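Among the mutagenesis results in Swiss-Prot, R46 to A has the note: 1.6-fold more potent in inhibition of rat alpha-3-beta-2 nAChR. The residue drawn here is the original one. While the structure shown retains the original residue, Swiss-Prot records the mutagenesis experiment D47 to A with this note: No change in inhibition of rat alpha-3-beta-2 nAChR. H56 to A appears in Swiss-Prot as a mutagenesis experiment; the accompanying note says: Complete loss of effect on rat alpha-3-beta-2 nAChR.
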Amino acid sequence: MGMRMMFVVFLLVVFASSVTLDRASYGRYASPVDRASALIAQAILRDCCSNPPCAHNNPDCR
């Protein structure tokens, strides 16, 4: 293979991996760790919003 062809193959691999990584940040393609983090954050916020002193200091509860 010539240098030009190797460069084109390299660019195709980089492009394909960047598209795959971009998809990983969306809903059903999200990793289990991301989903777990979101669920934990929702649980903490729900508990905080049910507590009046915490809800008063947290703008997400309003």
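Cβ coordinates come from backbone N, Cα and C, glycine included.
Here the structure is a predicted model, which means the values were calculated and not measured.
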Measuring Cα to Cα, tell me the gap between H56 (mutagenesis position) and D47 (mutagenesis position) in whole angstrom.
13
Return one of helix, strand or coil for R46 (mutagenesis position), based on DSSP.
helix
For H56 (mutagenesis position), what is the secondary structure state per DSSP, taken as helix, strand or coil?
helix
